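Only one structure is covered here, and it is reproduced in the block below.
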Amino acid sequence: MNISETLNSANTQCNIDSMDNRLHTLFPKVTSVRNAAQQTMPDEKNLKDSANIIKSFFRKTIAAQSYSRMFSQGSNFKSLNIAIDAPSDAKASFKAIEHLDRLSKHYISEIREKLHPLSAEELNLLSLIINSDLIFRHQSNSDLSDKILNIKSFNKIQSEGICTKRNTYADDIKKIANHDFVFFGVEISNHQKKHPLNTKHHTVDFGANAYIIDHDSPYGYMTLTDHFDNAIPPVFYHEHQSFLDKFSEVNKEVSRYVHGSKGIIDVPIFNTKDMKLGLGLYLIDFIRKSEDQSFKEFCYGKNLAPVDLDRIINFVFQPEYHIPRMVSTENFKKVKIREISLEEAVTASNYEEINKQVTNKKIALQALFLSITNQKEDVALYILSNFEITRQDVISIKHELYDIEYLLSAHNSSCKVLEYFINKGLVDVNTKFKKTNSGDCMLDNAIKYENAEMIKLLLKYGATSDNKYI
């Protein structure tokens, strides 16, 4: 078996273990080692080829881990009876990637059988989509790049203890478990207009910066919608209203769930190789069902421009592309779509933008307040370490509903930030709230939220409570 076959074998671990055993047997018999008389240095091409084989292997291994987590833990896959068993040890099997390929083929076969045979105009549209180039758009308020773009999955961010705003929620993790993937919007790219063509995904503005890559991943997967929330929003939420003004009936038809034959949670999923074919076939299925004749004629027009094709695809669907674990590349483009607000910079821990905007103490106090209300411990400590904040400054911070003491002791608030405020005399541990929960104090909050660390901290600094029910 050659190196390439060995690295890509599903039994790679067995091969490695077997080799280890042979080496252990051999080592005691070795009495001396010397260089051969002639030693050929590997040329640059061989070194590069070897490096690419190793990189490809590690990329596949990481993808196997991400897919194994998704297909074994996501409750929706279990409900559909398409889940796989979790690995028996820490090593994920390449079978998880093979499972993706089988599911992709299943959804392609399902829609192909439904549509057979295709008309000439349908074949023309399908060919147009398959032969189109795609770009993938990730939006964020974070500063994700210098010379290299680095985007990490929510799971990797958590594992590294990075503090940032989350766009992954409990139900995503419970039902889909795709939190070890990086998410991208999908656009048609072979046109002369400036990228990105779209700045929202499923009605959501995910950030002021668009990071665009024009290369896919051999182990990525695509869904026609958000993988968890597979409902296409009503037409008035869509971004390009001037395009939609051309049509009437289809605007009433577009809001729907996109799913396979097993019900709403049966979300079609395609590997990278099949994704354009899947996108084209499902689009044809929608067009066939539509009663909007003008929309049909527009879609099947012989001179359909790439931008118009993108408008159609991101109206009928809103495709989402997913790359396992992490994207790290020098081949990207960063586009500033709009300005970033101070609150967005704070919640994204975007220190470059924070430093641009926080030019005096007044703005620093705003940033401090935003970091406390959004429970951004890292940014709060950063502001406190770079500005001399006084008790009078803290008193000047106003909130319509909450006292600063309440916010410092609210659910999931930072003990480090609270202790800094206490040590510097910026708050008194026994100050009673005047607004929400009037008459209570920080210790009452800590006890109510069962925050043992905060209770211990407040008692250490002499906190008391008059609440007889505690």
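Glycine residues also receive a Cβ, built from the backbone N, Cα and C atoms like all the rest.
Within the same chain, the residues at least 6 positions away from E320 (active site) whose Cβ sits under 8 Å from its Cβ are F183, F184, G185, V186, H201, M222, T223, L224, T225, D226, H227, listed in sequence order. For E320, the entry in Swiss-Prot reads active site, with the evidence type similarity to another entry.
Per Swiss-Prot, the feature NAD(+) binding site maps to H138, Q139, S140, L144, I157, N167, F183, H201, F206, D226, E320. According to DSSP, I157 (NAD(+) binding site) sits within a helical segment.
Under the heading of mutagenesis, Swiss-Prot lists D172 to A and annotates it as follows: Abolished ADP-riboxanase activity and ability to inhibit host cell caspases. Of all Cβ atoms in the protein chains displayed, 19 besides its own lie within 10 Å of the Cβ of D172 (mutagenesis position).
Per Swiss-Prot, mutagenesis D226 to A is noted as: Abolished ADP-riboxanase activity and ability to inhibit host cell caspases. All protein chains considered, the CB of D226 (mutagenesis position) has 20 other CB atoms within 10 Å.
Summarising the environment of I157 (NAD(+) binding site), the number of other Cβ atoms within 10 Å of its Cβ, over all protein chains shown, is 17. Counting every protein chain shown, the number of other Cβ atoms lying within 10 Å of the Cβ of F206 (NAD(+) binding site) is 19. H138 (NAD(+) binding site) sits 18 Å from D172 (mutagenesis position), taking the CA atoms of both as reference points.
Rounded to the nearest whole angstrom, the C-alpha distance between I157 (NAD(+) binding site) and D172 (mutagenesis position) is 16. Between the alpha carbons (Cα) of D172 (mutagenesis position) and F206 (NAD(+) binding site) lies a span of roughly 17 Å. For S140 (NAD(+) binding site), other Cβ atoms within 10 Å of its Cβ number 20.
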